[in-house]
Amino acid sequence: MNVQEQGFPLDLGASFTEDAPRPPVPGEEGELVSTDSRPVNHSFCSGKGTSIKSETSTATPRRSDLDLGYEPEGSASPTPPYLRWAESLHSLLDDQDGISLFRTFLKQEGCADLLDFWFACSGFRKLEPCDSNEEKRLKLARAIYRKYILDSNGIVSRQTKPATKSFIKDCVMKQQIDPAMFDQAQTEIQSTMEENTYPSFLKSDIYLEYTRTGSESPKVCSDQSSGSGTGKGMSGYLPTLNEDEEWKCDQDADEDDGRDPLPPSRLTQKLLLETAAPRAPSSRRYNEGRELRYGSWREPVNPYYVNSGYALAPATSANDSEQQSLSSDADTLSLTDSSVDGIPPYRIRKQHRREMQESIQVNGRVPLPHIPRTYRMPKEIRVEPQKFAEELIHRLEAVQRTREAEEKLEERLKRVRMEEEGEDGEMPSGPMASHKLPSVPAWHHFPPRYVDMGCSGLRDAHEENPESILDEHVQRVMRTPGCQSPGPGHRSPDSGHVAKTAVLGGTASGHGKHVPKLGLKLDTAGLHHHRHVHHHVHHNSARPKEQMEAEVARRVQSSFSWGPETHGHAKPRSYSENAGTTLSAGDLAFGGKTSAPSKRNTKKAESGKNANAEVPSTTEDAEKNQKIMQWIIEGEKEISRHRKAGHGSSGLRKQQAHESSRPLSIERPGAVHPWVSAQLRNSVQPSHLFIQDPTMPPNPAPNPLTQLEEARRRLEEEEKRANKLPSKQRYVQAVMQRGRTCVRPACAPVLSVVPAVSDLELSETETKSQRKAGGGSAPPCDSIVVAYYFCGEPIPYRTLVRGRAVTLGQFKELLTKKGSYRYYFKKVSDEFDCGVVFEEVREDEAVLPVFEEKIIGKVEKVD
């Protein structure tokens, strides 16, 4: 039966047509049971017989492709098409009506080319790449490029990245047509639609009006403007009847007349509530395993839940009569032939599961094929070309300035070396002239840290270095309590030490027997004073002079193995005025503030201030040199008298014991010059008054017998003190002894933490050599070997501890890394087959077990 466009009779049975939608099945009131993509909307008369235009409705179940002409009840899709459009963009583009409605919306917004380009790319990709379609594919690619990509003012061109457009242009120009050449552009346009146009479409008036007129309305008769502007529109579903009432067409029409009509295109809260659930994600809408009971559309809904997407089901899924029956437990549900009263709720959950699976299939698919590696887009330039160019130019200019500065510094150093070599040739000639220091490379030939250390940080590094102050204090208190402390107050000023070294090198012509030693000292170190050699000869009188000199050379060269030029550097008075100039070690040995090269620099600096300045006469230098050499001669005489007198084997043993217990002046880290780094512990400055005041005569030479007696007394006191010291002080003393006996290389980096005991203790060979050198005068130290594995390390740490009974507290003092540890020590035990166990010791007063004359432990960190 066809739909009548004229007025219907008032008979209730005559107004019911066969193509009208049926009421929902009990238990599925919240679901819409229509999926027809081309619905038909039926208009009912108001009882006056006025003609109205009929419109298509989405709620009709009639389908022309079925055998019966309509879908059997219960077999319809769970949701209508216009509700599936809100699930994803692909659901919208898979439906013809959705495409048409979406295109209409895009035309209103002025961006319909986005949808056309998307479909053009999809059609181009579906063309098979065969020889017959090659020309067709080329023409289609050119057409798509010219219409959408080439036009820079078009919406597609503006939404496509420059790299993508250049890639498509290259493919078209080179005629390298590939099915995936537009895939990247299609992906970008699709992202634009999903982020901008598609959400706007779901909130637009055209979509809301479509869903309102095409679905069940909460009102019985909704006001709708027809084509002629007359008549009332009504949704396709039959009106809901209250209990104990009959439906009357006139009654509903009268009720509609009393209501305020709403404009069809107006976006109201009621329309948003009706479409809230379809627009919400399916994962939020449904909760598997939970029974949902939908409330009435008349119930107020909190806007917070509506806006967040957690709204209830659409208002069209509830009926007042059904809701009342559910609340009163009355068996008055509307039943059909295929429905069962009291349907169990598990069918609702099953339907929800089916909808979730369908949503996964729709939203989880990948519409675009995989892009091969050869066709991928080039990486996007993340920095703007102008900014990149500015930054590159700035860096290149900085590199250029650095190189120019290095070249200028190189030229200045070359000029300084040439001038110094020229003035060195004008030095006074004599027997000492043949012992001139060899030429050494300049500062810039070494790593920058040594250069900076030598040039800028050497002057006041000693005063500011706490390690040097601590070493001086410990050495004064614990090693030499009776001697004068080599503190900062006993160091000579800058104008003394280097100047006297230079004078010493230039005025030793009258004493030939001192020339080899003095020349050797100057050639090797350039900074050591002659008293070092005197002290060394005094304690080695039983050995030949050649052997002594060879040993001195070996010790000094080993301590300065990396080069003598980095041991010290004098800053001339004109340093700030002659920036960039640097003195070499040769100049340092022969010059200070009163030597020839320094005089030349001072003359350069003061030439602008006083042009008539005169160089000091050399007579004063000669007098000073004479006094120094006289002091050296007196010291040598004392040595010769001591050698002739002799003191027997006991005296020799005392000397050797004193030598082994008190390290040489070369090895002992004493006070260093203010402009020498604190790491140069080898350079010892004598504290004689004649260095501070050149006019004062030197001190008389010390008596060797007195020195030997003093050395023996100190050795005895040291042994007594060592036995009474606690373990921590003995550890500090052992570390200090190790630091004195082992010569550290110059300019070595200062340790920020105390190293491990095993790295600082003496090895067995060194201990044996010391005992042998001592001649057996000192009693052997009763000590025990302590070895421990620290935190699972494969190599143990080994050290010597005085005494046979070692407690856990003493053992903890050996560990330099403090923390929470557990301590296990190896001992003999018959408890297990292996015969040994690692026993845990926790008390600090507990004595550690001894295994094979050793204490073997394991230190494990507590997690």
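Cβ coordinates are placed from backbone N, Cα and C, and glycine is handled just like the others.
Marked as domain 'RGS' by Swiss-Prot: 88-211. Here Swiss-Prot flags 781-863 as domain 'DIX'. Experimental mutagenesis at this site is recorded by Swiss-Prot as Thr480 to Ala, annotated: Greatly reduced GSK3B-mediated phosphorylation; when associated with A-485 and A-492. Looking at Swiss-Prot, you'll find the mutagenesis Ser485 to Ala noted as follows: Greatly reduced GSK3B-mediated phosphorylation and large effect on the inhibitory activity in Wnt-signaling; when associated with A-480 and A-492. Swiss-Prot documents Ser492 to Ala as a published mutagenesis change and attaches the note Greatly reduced GSK3B-mediated phosphorylation; when associated with A-480 and A-485. In Swiss-Prot, a mutagenesis experiment is listed as Ser492 to Ile, annotated with the note Little effect on inhibitory activity on Wnt-signaling. Swiss-Prot documents Ser495 to Ala as a published mutagenesis change and attaches the note No effect on phosphorylation. Little effect on inhibitory activity on Wnt-signaling. Quoting Swiss-Prot on the mutagenesis of Lys858 to Ala: Decreased sumoylation followed by increased ubiquitination; when associated with A-861. Among the sequence features in Swiss-Prot, the mutagenesis site Lys861 to Ala is noted as follows: Decreased sumoylation followed by increased ubiquitination; when associated with A-858.
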Long-range Cβ environment of Lys858 (mutagenesis position), under 8 Å and at least 6 residues apart:
Tyr788, Tyr789, Tyr823, Tyr824, Phe825, Phe838
For a quick check of packing: other C-beta atoms within 10 Å of the C-beta of Lys861 (mutagenesis position), how many?
12
Work out, from DSSP, the number of helix, strand and coil residues along the domain 'RGS' (88-211).
93 helix, 0 strand, 31 coil
For the domain 'RGS' (88-211), would you mind checking the mean pLDDT of the predicted model?
88
